[in-house]
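What Swiss-Prot records for CYS26 is active site, nucleophile. Look at Swiss-Prot and you will find HIS91 tagged as active site, increases nucleophilicity of active site cys. The annotation domain 'Peptidase C51' is assigned in Swiss-Prot to 1-131. Look at Swiss-Prot and you will find 380-441 tagged as domain 'SH3b', backed by sequence analysis. The annotation that Swiss-Prot gives for the mutagenesis experiment CYS26 to Ser reads: No effect on glycosidase activity; complete loss of endopeptidase activity. Quoted from Swiss-Prot, the note on mutagenesis experiment CYS34 to Ser is: Slight loss of glycosidase activity; 85% loss of endopeptidase activity. Among the mutagenesis results in Swiss-Prot, CYS44 to Ser has the note: 30% loss of glycosidase activity; almost complete loss of endopeptidase activity. The residue drawn here is the original one. Here the residue is the original one, while Swiss-Prot reports the published mutagenesis HIS91 to Ala with the comment 40% loss of glycosidase activity; complete loss of endopeptidase activity. Under its mutagenesis entries, Swiss-Prot includes ASP158 to Ala with the note: Almost 90% loss of glycosidase activity; no effect on endopeptidase activity. For the published mutagenesis GLU185 to Ala, Swiss-Prot gives the following note: Major loss of glycosidase activity; no effect on endopeptidase activity.
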Amino acid sequence: MATYQEYKSRSNGNAYDIDGSFGAQCWDGYADYCKYLGLPYANCTNTGYARDIWEQRHENGILNYFDEVEVMQAGDVAIFMVVDGVTPYSHVAIFDSDAGGGYGWFLGQNQGGANGAYNLVKIPYSATYPTAFRPKSFKNAVTVTDNTGLNKGDYFIDVSAYQQADLTTTCQQAGTTKTIIKVSESIAWLSDRHQQQANTSDPIGYYHFGRFGGDSALAQREADLFLSNLPSKKVSYLVIDYEDSASADKQANTNAVIAFMDKIASAGYKPIYYSYKPFTLNNIDYQKIIAKYPNSIWIAGYPDYEVRTEPLWEFFPSMDGVRWWQFTSVGVAGGLDKNIVLLADDSSKMDIPKVDKPQELTFYQKLATNTKLDNSNVPYYEATLSTDYYVESKPNASSADKEFIKAGTRVRVYEKVNGWSRINHPESAQWVEDNYLVNATDM
């Protein structure tokens with residue numbers, strides 16, 4: 001299904017003259033959008049201006065392909081009335097996102113772009129007709145609702161500056177509008193898109209990537225940066241992402257994390273600790289965290305790098321105090337962190353579905369026995385990275401361009417050669433030294 005975001009990427013800055021008259025007018029932009037979506041377009045047969053699309057909507061056939069809506073989402077077609085100083089001849093454009101203060105961002109032609117080309121402009125909602133038009137093909141797409149409550153079993157995604165500023169398409173692909181958005185890192189870095197990401201999703205929280213190691217004073221400075229740059233949408237949860245830069249002093253690391261969380265709590269938010277289980281066990285006394293902030297753990301642990309839209313419970317990284325589980329980094333093709341809620345906002349009791357772990361999960365040094373079969377009936381067994389690791393292209397290699405895999409990642413082992421294991425595919429160019437692999441059932 002074609003999406004608005006794809007159309008925007010293709011069209012912004014370009015001009016389209018569909019009827020061959022008067023150059024790239026606003027109607028031509030609307031008609032081109034319809035053609036892109038595979039839909040017929042309505043003509044302006046009364047006044048000759050865009051207002052006819054709305055005023056003749058019951059006669060021109062547009063309602064056969066579009067639904068009338070009162071609350072706009074990205075990709076809806078908006079028709080503007082005759083308003084002096086704003087849209088003096090009426091206008092048609094595509095809603096992009098909320099701009100605040102009674103204005104929206106609209107993608108359209110003949111609104112100031114060179115030679116009438118598509119551009120984004122801020123126009124008051126007061127100039128629009130009471131309803132907009134949403135392509136019926138968008139009917140099953142998720143929409144921003146401002147519902148940020150969390151129930152057990154809900155899904156959410158977490159995003160950073162690696163994702164697009166407009167999360168509409170990302171949320172549609174993931175099947176949820178609920179997000180946790182990266183705001184800051186260390187003491188200087190700020191995302192350039194966290195506000196727009198919040199505007200185009202239903203944020204349940206925001207996160208900061210910590211670099212303070214075991215320095216409690218630095219942790220408090222990082223918390224101050226985070227708190228002073230939050231998006232305007234209100235949330236309950238603020239997260240410290242602590243998965244790197246730990247010091248050798250486990251107690252100092254723990255104190256620093258708690259110092260950060262104390263700052264969050266004193267500002268009126270619910271603090272959450274995010275990391276991977278192996279990193280946490282090696283560097284943090286997490287029992288002290290949950291003693292002060294019960295059920296405040298958001299843990300990451302993946303079975304593999306295949307697309308996963310729902311969790312495989314036999315791979316849950318069991319530990320105390322877990323509220324959310326990031327069960328995959330590939331929630332959609334191309335990569336996207338996806339999470340499941342284990343504890344509702346008002347709950348303190350977590351129930352994990354009981355799954356009998358198969359005997360085949362035991363780690364063996366040979367592939368002769370107790371293996372599993374993949375979809376091609378090729379035997380493999382499963383193991384876990386004991387530390388962050390850069391995989392090699394072949395045994396004993398020293399590649400310049402290496403793929404990074406995080407500690408705690410589960411991998412499939414297909415072949416073993418002289419102390420090296422080929423992982424993830426029987427013909428892959430991914431090799432790990434055996435002494436960095438541990439029994440997956442022990443993690």
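Placed from the backbone N, Cα and C atoms, the Cβ positions cover glycine too.
Just the original residues are modelled here, none of the noted substitutions.
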(message) So among CYS34, HIS91, ASP158, all listed as mutagenesis positions, which is physically nearest to CYS26 (mutagenesis position)? Use the C-alpha atoms.
(response) HIS91
(request) According to DSSP, folded down to helix, strand and coil, what is ASP158 (mutagenesis position)? (result) strand
(message) Can you tell me the CA-to-CA distance separating CYS34 (mutagenesis position) and CYS44 (mutagenesis position), as a whole number of Å?
(response) 15
(request) Return the member of CYS44, HIS91, GLU185 nearest to ASP158 (mutagenesis position) in space, with distance defined Cα to Cα and candidates limited to these mutagenesis positions. (result) GLU185
(request) Would you count the other CB atoms within 10 A of the CB of GLU185 (mutagenesis position), including those on all shown protein chains? (result) 21
(request) Let me know how many other Cβ atoms fall within 10 Å of the Cβ of CYS44 (mutagenesis position). (result) 19
(request) Over the domain 'Peptidase C51' (1-131), work out the mean pLDDT and round it to an integer. (result) 92
(message) Can you give me the Cα-Cα distance between HIS91 (mutagenesis position) and CYS44 (mutagenesis position) in Å, rounded to a whole number?
(response) 11
(message) Neighbour count, 10 Å Cβ-Cβ cut-off, for ASP158 (mutagenesis position): what number do you get?
(response) 26
(request) Return the single residue from the mutagenesis positions list (CYS26, CYS34) that has the minimum number of other CB atoms within 10 Å. (result) CYS34
(message) Helix, strand or coil by DSSP: which one applies to CYS34 (mutagenesis position)?
(response) helix
(request) Could you round the CA separation between CYS44 (mutagenesis position) and GLU185 (mutagenesis position) to a whole angstrom and send it over? (result) 52
